[in-house]
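A.B. asks: So Swiss-Prot lists these for the protein:
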MUTAGEN   THR95 to Ala  Does not affect phosphorylation by PLK2
MUTAGEN   LYS250 to Ala  Increase in the stabilization of the structure
MUTAGEN   LYS263 to Ala  Increase in the stabilization of the structure and partial delocalization to the nucleoplasm. Complete delocalization to the nucleoplasm; when associated with A-267
MUTAGEN   PHE268 to Ala  Complete destabilization of the structure and loss of nucleolus localization; when associated with A-276
Amino acid sequence: MEDSMDMDMSPLRPQNYLFGCELKADKDYHFKVDNDENEHQLSLRTVSLGAGAKDELHIVEAEAMNYEGSPIKVTLATLKMSVQPTVSLGGFEITPPVVLRLKCGSGPVHISGQHLVAVEEDAESEDEEEEDVKLLSISGKRSAPGGGSKVPQKKVKLAADEDDDDDDEEDDDEDDDDDDFDDEEAEEKAPVKKSIRDTPAKNAQKSNQNGKDSKPSSTPRSKGQESFKKQEKTPKTPKGPSSVEDIKAKMQASIEKGGSLPKVEAKFINYVKNCFRMTDQEAIQDLWQWRKSL
């Protein structure tokens, strides 16, 4: 439906041309155009008496078609050389065919204005633009190493945004783990320093009292290492698929930024699966119905 609307609303290129005519008692002016596809309009600006006009009443009349398609006559200006030799109409627009005549007076009367034409863009120029686009796409494919990626740029952008969010969450988790490990390492260093400060005499005294050699305590250090190894071995829970509402919000944000969503159902389903890791068929159908309602 969107493609058909684009075809109907083809771009128009407005063109303006000067218009002018002379009216006399026995000389009317007929303004008509050929049956072409362009829209024409006559915009009248000024009506003025000529240099040789007599000091008498001149009435200028226009005849055209009304809304119902019936002919209608209207008075444009009433002129007299000693009272009002010229009248400004300020852009009196009439759709052709139009007949301009001098209803009263001998003239001459001069009418000036603009002939407006709304010309559609040439089909040849559109074909040339399409050929240029095709040439650019072909050259881009040839220059891309390794055949290039077939994933559209907008899909890659959405996936990149999600990866950035995941990376931010992982960085936060790693920062928390580093803080915990620093605290444990600080606790481990305190007993180690105490054991270093103990003199050999005390160690010998303890060994004589117990009847066996004393061994330096390595429990805090070993616990810290074991906890750090556990943290390294513990796999992080993979992030599950986004909810339907979150996906709708992200799609809406992408549309507001100037992006677009696939119009074909199969492409849309692949887009949802690849970008949002969604595998629930009911949720995908819900998203497709929402996409069609846009």
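Glycine is no exception: its Cβ is also placed from the backbone N, Cα and C atoms.
Just the original residues are modelled here, none of the noted substitutions.
Neighbours and distances for these, please.
C.D. replies: In the three-state DSSP reading, THR95 (mutagenesis position) counts as coil. Sequence-distant contacts of THR95 (mutagenesis position), defined by Cβ-Cβ distance under 8 angstroms and a gap of at least six in the same chain, are HIS40, GLN41, LEU42, ALA64, MET65.
Here the Cβ of LYS263 (mutagenesis position) has 12 other Cβ atoms within 10 Å, regardless of which shown protein chain they belong to.
A helical conformation is recorded for PHE268 (mutagenesis position) in the three-state DSSP classification.
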A.B. asks: So for PHE268 (mutagenesis position), how many other CB atoms are inside 10 Å of its CB?
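C.D. replies: I get 17 for this one.
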A.B. asks: Hey, how far is LYS250 (mutagenesis position) from PHE268 (mutagenesis position), Cα to Cα, in Å?
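C.D. replies: About 14 Å separate the Cα atoms of these two residues.
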